[in-house]
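Read the structure below first, then the notes.
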Amino acid sequence: MLTAEEKAAVTAFWGKVKVDEVGGEALGRLLVVYPWTQRFFESFGDLSTADAVMNNPKVKAHGKKVLDSFSNGMKHLDDLKGTFAALSELHCDKLHVDPENFKLLGNVLVVVLARNFGKEFTPVLQADFQKVVAGVANALAHRYH
């Protein structure tokens, strides 16, 4: 999946990420850009407009929770399937989330990182993070196979 150099680069960069801010923005953007994903978050209250979604405290809190899990995965890049096994089971068996949504969220996360870090988020880092989010999406979809 990732070379030792790529792992070092993404891990070092991830230390700069403000998980609470980036998580809320990434989940919010997912819900705005792909509105069908909102059906999994009906208990979150008002998701009727982009502003409502982006300012919703439950979206922000869950986005942080999602990125806290992602951060844990960043510490276990060699065992993403093991790291995300319980979450894969939850999302498959109980929540019935379409695994394609994991790919969408990963891609949105990469966009949010680029937006927040500008030139510091180089094309090489973007390519490395695309590998990471693909690996995480695959690990989360593992239970579906």
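The backbone N, Cα and C atoms fix where each Cβ goes, and this holds for glycine too.
Residues as originally present; substitutions not included.
Keep in mind it's a predicted model, so treat the numbers as computed, not measured.
Taken from Swiss-Prot, the feature domain 'Globin' covers 1-145.
Cβ contacts within 10 Å of Gly15 (variant position), excluding its own Cβ and spanning all protein chains shown: 8. Natural sequence variation is annotated in Swiss-Prot for Gly15 to Ser, with the remark: In allele B.
According to Swiss-Prot, the natural variant Lys18 to His carries the annotation: In allele B. In this structure, Lys18 (variant position) belongs to neither helix nor strand by DSSP; it is coil. Taking all protein chains in view, 12 other C-beta atoms sit within 10 angstroms of the C-beta of Lys18 (variant position).
One natural variant catalogued in Swiss-Prot, Asp20 to Gly, is accompanied by this note: In allele D-Zambia. Within its own chain, Asp20 (variant position) has Lys60, Gly63, Lys64, Leu67 as residues 6 or more apart in sequence whose C-beta sits under 8 angstroms from its own.
Annotation note: Ser43 (variant position) sits in a helical segment as assigned by DSSP. For the natural variant Ser43 to Thr, the note given by Swiss-Prot reads: In allele D-Zambia.
A simple way to gauge crowding: the CB of His62 (heme b binding site) has 19 other CB atoms within 10 angstroms, across all the protein chains here. Marked as heme b binding site by Swiss-Prot: His62, His91.
One natural variant named in Swiss-Prot is Lys119 to Asn, and its note says In allele B. Counted within 10 Å of its Cβ, the other Cβ atoms near Lys119 (variant position) come to 6, all protein chains included. DSSP classifies Lys119 (variant position) as helix under the three-state reduction.
According to Swiss-Prot, the natural variant Lys131 to Gln carries the annotation: In allele C-Rhodesia. For Lys131 (variant position), the same-chain residues that are 6 or more apart in sequence and have a Cβ closer than 8 Å to its Cβ are Met1, Leu2, Glu6. In three-state terms derived from DSSP, Lys131 (variant position) belongs to a helical segment.
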- Task: Express the predicted model's confidence over the domain 'Globin' (1-145) as a mean pLDDT, rounded to an integer.
- Result: 92
- Taking just the CA atoms, what is the gap between His62 (heme b binding site) and Lys18 (variant position) in Å? 14
